[in-house]
Amino acid sequence: MTNIRKTHPLAKIINNSFIDLPTPSNISAWWNFGSLLGVCLILQILTGLFLAMHYTPDTTTAFSSVTHICRDVHYGWVIRYVHANGASIFFICLFMHVGRGLYYGSYLFPETWNIGIILLFTIMATAFMGYVLPWGQMSFWGATVITNLLSAIPYIGTDLVEWIWGGFSVDKATLTRFFAFHFILPFIILALAAVHLLFLHETGSNNPSGIPSDSDKIPFHPYYTIKDILGALLLALTLATLVLFSPDLLGDPDNYTPANPLSTPPHIKPEWYFLFAYAILRSIPNKLGGVLALIFSILILAIIPLLHTSKQRGMMFRPLSQCLFWLLVADLLTLTWIGGQPVEHPFIIIGQLASILYFTILLVLMPIAGIIENNLLKW
């Protein structure tokens, strides 16, 4: 008798995705982040669901309802901090996952890569709207500043911003719609992630060497299921440490002050995972130019496949490109630091130089390095 997991219509899908999936035998720990992102997403949906049961999306009670969750709901503080810090862990995994894709040439699977970029934008939008919900000072002013950027769009900008706000400022209507979107988007992300996997399984996984691995495939289970479980346990340990020892480490103290439209915080800044993009935005004195640079800083990922000049797929055997890649990582860390600093000398010029370097590495230096490496190998 044939095994039910290979014949049942539903079980067959699961079997072909997580059990009998032929997987390259040499994929490293950098390939763990895909499954970790799945774990993070499920965790965020579950904790978010329980938070939504006690949260009220109203300007007068939102801040109090979050306080109520932390003080009065059984283990409410755990749920709240797992959700808040879970977002940070989510973004760490995201950056690692995208970095892996850049390093090993995974962007040469165009459908998977493009769905990934859409996922990245959707997750960033979801995280931004989630940050507004506690209705603290940084929630309110962050929402005001970031939504206001849309007013830089010629002709329709102002109308567009007021349409998004649902009034003439960030107010009750804005909070209500942000809650609605923040609730629905994770389920859209879940569907997109399924499509992302669907396209990945059309081609099979890439591997560190960048050469076809059809001759050496192993079943996903038990080899990679156990590896993914280990990754998930390490993720859980990291998150638990963060939640139980320093839950506010990555947050902003200003968000413990209820939102006040009459008092602007001294330094308005988003969550740490947006600081690199915020630094790029601030490094351009012109409003529209800054907004375009901000969007392009992420959208640039979409043209990476077109800029691939090397005859090798990954960077495993390309020392020049490796140096540029790690320079890019250092540059992004610098931008993250600058994004959290006030707009004054010397931070302005450092931010501008780091922004120029970011685009130069991706658009100019990496393609040139690929050509040089081809010539060095006489290819």
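Quick reminder: no glycine exception, Cβ is built from N, Cα and C everywhere.
Other C-beta atoms found within 10 angstroms of the C-beta of HIS83 (heme b b562 binding site) number 21, with every protein chain shown included. For HIS83, HIS182, the entry in Swiss-Prot reads heme b b562 binding site, with the evidence type similarity to another entry.
A sphere of 10 angstroms centred on the C-beta of HIS97 (heme b b566 binding site) encloses 20 other C-beta atoms. Feature annotation from Swiss-Prot assigns heme b b566 binding site to HIS97, HIS196.
Marked as ubiquinone binding site by Swiss-Prot: HIS201. Long-range Cβ contacts of HIS201 (ubiquinone binding site) within its own chain (separation 6+, distance under 8 Å): ASN16, SER17, LEU21.
Listed in sequence order, LEU133, LEU175, THR176, PHE178, PHE179, ALA180 are the same-chain residues six or more apart from PRO57 (variant position) with CB atoms under 8 A from its CB. In the three-state DSSP classification, PRO57 (variant position) falls within coil. In Swiss-Prot, the entry for natural variant PRO57 to Ser states: In lineages GB01, GB02, GB03, GB04 and GB05. The structure shown retains the original residue.
Look at PRO110 (variant position): DSSP puts it in a helix. Quoted from Swiss-Prot for the published natural variant PRO110 to Ser: In lineages GB01, GB02, GB03, GB04, GB05, GB08, GB09, GB10, GB12, GB14 and GB17.
Natural sequence variation is annotated in Swiss-Prot for ILE123 to Val, with the remark: In lineages GB01, GB02, GB03, GB04 and GB05. Following the DSSP three-state reduction, the secondary structure of ILE123 (variant position) is helix.
For the recorded site, ASN375 (variant position), the DSSP three-state label reads helix. Annotation of the natural variant ASN375 to Ser in Swiss-Prot: In lineages GB10 and GB12.
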Top Cα neighbour of PRO110 (variant position) in the set of binding-site residues HIS83, HIS97, HIS196: HIS196
Nearest-integer angstrom distance between the alpha carbons (Cα) of ASN375 (variant position) and HIS97 (heme b b566 binding site): 30
ILE123 (variant position) and HIS196 (heme b b566 binding site), Cα-Cα, nearest whole angstrom: 14
Cβ neighbours within the same chain of HIS182 (heme b b562 binding site) - under 8 Å, at least six residues apart: GLY48, THR126, MET129, GLY130, LEU133
Rounded distance in angstrom between the Cα atoms of HIS97 (heme b b566 binding site) and ILE123 (variant position): 14
Distance, ILE123 (variant position) to HIS83 (heme b b562 binding site) (CA atoms, angstrom): 14
Per DSSP, three-state class assigned to HIS97 (heme b b566 binding site): helix
